[in-house]
Every structure is written in C-alpha cells, then in structure tokens.
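Student: Attaching a single structure in structure tokens format; questions to follow.
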Amino acid sequence: MNFQGLVLTDNCKNQWVVGPLIGKGGFGSIYTTNDNNYVVKIEPKANGSLFTEQAFYTRVLKPSVIEEWKKSHNIKHVGLITCKAFGLYKSINVEYRFLVINRLGADLDAVIRANNNRLPKRSVMLIGIEILNTIQFMHEQGYSHGDIKASNIVLDQIDKNKLYLVDYGLVSKFMSNGEHVPFIRNPNKMDNGTLEFTPIDSHKGYVVSRRGDLETLGYCMIRWLGGILPWTKISETKNCALVSATKQKYVNNTATLLMTSLQYAPRELLQYITMVNSLTYFEEPNYDEFRHILMQGVYY
C-alpha cells in the first residue's frame with residue numbers, strides 16, 4: 001500500500017501528512033512527513049516487530065534516562081533515537097502500526113559503498129567505539145540489539161560525526177529484575193537477524209545476550225575494513241546451518257579468521273574478537289577494556 005498523501009493521527013491527536021517513500025526494510029517502510037525533522041515508519045500491525053520497537057522506545061529510550069546515563073558514564077554521545085509519537089491506521093482490510101521518529105541522514109552502508117567497500121582502520125575503530133558505547137547503554141537497561149550492521153547505523157543529518165544505531169525490531173530483553181534469562185534454546189528464534197552477522201547464540205535459538213552483540217560488531221568491523229568473511233558467500237544462499245557451522249569453526253581461531261577475511265590480522269581486532277570469544281553467555285563485558293583495545297587502533 002502506498003501511504004503518500006494520507007493523514008495519520010497519532011496517540012496525542014497530532015496529525016502527520018505522509019510524504020514520499022524513502023526507505024524499506026524487513027521491519028517496515030519509511031516515509032517523509034510534513035515536518036522535515038521526522039519520518040514515519042509503517043508496517044501491518046499483525047507483523048509485530050514495530051510493536052517491539054514501540055515498546056523499546058517507550059520503556060527504555062527516554063531522553064532523561066539517556067542524558068543521565070551519559071553524565072554518569074562520562075560519554076558524550078549515545079547513538080539511539082527517540083520516538084516522537086505512535087499510532088494505528090486502519091485501511092479497508094488491514095490495520096497498520098506507525099511510529100514517528102527522528103529523521104536522519106545516509107546510512108553507513110551507503111558510505112562504505114561510496115568508498116570502494118572499505119574504510120580506513122582509524123574510521124572503523126572510531127565507529128566501533130561509538131557502537132560499543134551505544135550497546136553498553138542498551139545492555140545496562142537489560143536489552144540487546146540483535147541486528148547490528150552498516151545499514152542499521154545512520155549518520156546525523158547535520159553532524160556527520162554522530163552515528164545512530166537504529167531498527168529495534170529484534171531487540172531482546174535478556175535481563176529482568178536483575179536476573180539474566182536462562183540459557184535455553186527456542187527453536188522459533190533460531191537464526192534471527194541478518195544471517196552474515198548473526199551471533200552463534202542466535203543461530204542456536206538462544207536469546208541474544210551481551211556477548212552476541214559484541215560478536216556481531218566484530219564481524220561488522222572486519223567487513224568495514226574491506227574484508228570478506230569466510231561465510232559471506234554462503235550467507236547469500238540462506239544456508240543457515242552451514243553459516244553457523246562455519247562461524248563455529250573460527251571461534252578459537254581468530255587469527256585465521258582475520259587472515260582469511262583480510263589477508264592480515266589487525267592487532268586490535270585480534271584482541272577484540274579473542275576477548276569476545278572468551279565471554280560466557282551470562283557475563284557482563286568489561287566495556288572499558290574493549291574501548292581501550294579499539295582506541296589503540298585510532299592512534300596507531
């Protein structure tokens with residue numbers, strides 16, 4: 001359905017005139033609105049993923065909570081956007097859910113493609129630190145992102161040095177009332193996420209915990225440096241079992257993974273991925289140590 005020209009009424013009774021379609025993904029279509037600072041994200045209500053996003057926005061992404069966390073952690077920027085409004089729209093046969101969210105700029109995937117599919121190591125390390133800061137905030141609220149990738153990392157419209165991790169349709173609550181979810185497989189959750197970057201736990205049907213997001217970020221940084229992961233081509237065939245088995249093969253062979261992917265083994269990624277692979281499912285990472293490792297790649 002083309003929503004352009006429709007007037008949507010949100011939960012606060014404000015109206016939004018839907019403009020042209022500017023993006024489409026697995027978790028909804030994105031349209032401009034009559035306010036250039038915002039876009040509207042729409043999908044059928046029955047799909048459920050936009051409800052997951054809405055719940056995450058309303059429960060976790062409160063500006064006051066983010067600001068307080070930044071001050072307490074002495075971190076200048078947390079790359080998470082907030083939700084302006086939400087609502088439902090009913091057509092003749094289908095009911096739709098919509099969110100009104102901040103309008104951002106180009107995504108990192110477009111930037112990488114415009115740079116011959118690779119970025120300088122310094123840039124990759126800086127991006128890695130920004131995403132690490134962002135997922136640390138999420139993790140300390142008890143949530144994992146579950147789908148970190150370049151197309152889900154978006155530049156600010158004005159300040160191109162600010163990045164935002166978007167698309168919260170696969171967020172998982174791994175902590176509740178201070179208790180970690182148990183290490184129990186759910187066959188319905190197997191292989192969630194983007195196959196090339198899906199963490200091994202997710203392949204097996206476990207809820208993505210902190211180590212899963214960090215694992216995915218490691219795969220992403222290899223790709224942003226211009227590497228081709230050993231399972232990149234396999235993932236295009238949608239052979240989930242073979243992708244999972246190939247990832248598992250490299251868990252204790254980080255140097256081989258890097259040499260196979262990049263033809264060299266950056267010290268920072270060797271240390272980062274090795275440390276990720278040493279984490280248990282329940283363990284809280286030492287984010288400062290991970291930041292320190294990546295920061296070395298910024299200056300050396």
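Cβ atoms here come from the backbone N, Cα and C positions, even for glycine.
For reference, Swiss-Prot lists these features for the protein:
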- Asp147: active site, proton acceptor (ACT_SITE)
- Ile22, Gly23, Lys24, Gly25, Gly26, Phe27, Gly28, Ser29, Ile30, Lys45: ATP binding site (BINDING)
- 16-282: domain 'Protein kinase' (DOMAIN)
- Gly79 to Asp: Complete loss of enzymatic activity and loss of viral intermediate gene expression (mutant ts2) (MUTAGEN)
- Gly227 to Ser: 97% loss of enzymatic activity (mutant ts25) (MUTAGEN)
Student: Can you check how the pLDDT averages out over the domain 'Protein kinase' (16-282)?
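Tutor: Looking only at the domain 'Protein kinase' (16-282), pLDDT averages out to 96.
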Student: Which residues of the same chain, at least 6 positions away in sequence, have a Cβ lying under 8 Å from the Cβ of Gly227 (mutagenesis position)?
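Tutor: For Gly227 (mutagenesis position), the qualifying residues are Leu258, Ser261, Leu262.
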Student: Let me know the largest Cα to Cα distance in Å among the ATP-binding residues Ile22, Gly23, Lys24, Gly25, Gly26, Phe27, Gly28, Ser29, Ile30, Lys45, as an integer.
Tutor: 20
Student: Select the most exposed residue of Gly26, Gly28, Gly79, where exposure means the fewest other Cβ atoms within 10 Å, treating these as the recorded positions.
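Tutor: It is Gly26 that, of the recorded positions Gly26, Gly28, Gly79, has the fewest other Cβ atoms within 10 Å.
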Student: For Ile22 (ATP binding site) and Asp147 (active site, proton acceptor), determine the Cα separation and express it in whole Å.
Tutor: 21
Student: Near Ile30 (ATP binding site), how many other Cβ atoms are within 10 Å of its Cβ?
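Tutor: Taking all protein chains shown, Ile30 (ATP binding site) has 18 Cβ neighbours within 10 Å.
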Student: Validating a neighbour-count step here. Other CB atoms within 10 A of the CB of Ile22 (ATP binding site): how many?
Tutor: 11
Student: Distance between Asp147 (active site, proton acceptor) and Gly79 (mutagenesis position) at the Cα atoms, whole Å?
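Tutor: That separation, Cα to Cα, works out to 15 Å.
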Student: What Cα-Cα separation, expressed in whole Å, is found between Gly26 (ATP binding site) and Gly79 (mutagenesis position)?
Tutor: 21
Student: How many other Cβ atoms are found within 10 Å of the Cβ atom of Lys24 (ATP binding site), counting all protein chains shown?
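Tutor: Looking across every protein chain shown, the total is 11.
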Student: Using C-alpha atoms only, work out the spacing between Gly79 (mutagenesis position) and Lys24 (ATP binding site) and round it to an integer in Å.
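Tutor: About 21 Å separate the Cα atoms of these two residues.
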Student: Please give me the CB contact count at 10 A for Asp147 (active site, proton acceptor), counting all chains in the structure.
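Tutor: Other Cβ atoms found within 10 Å: 25.
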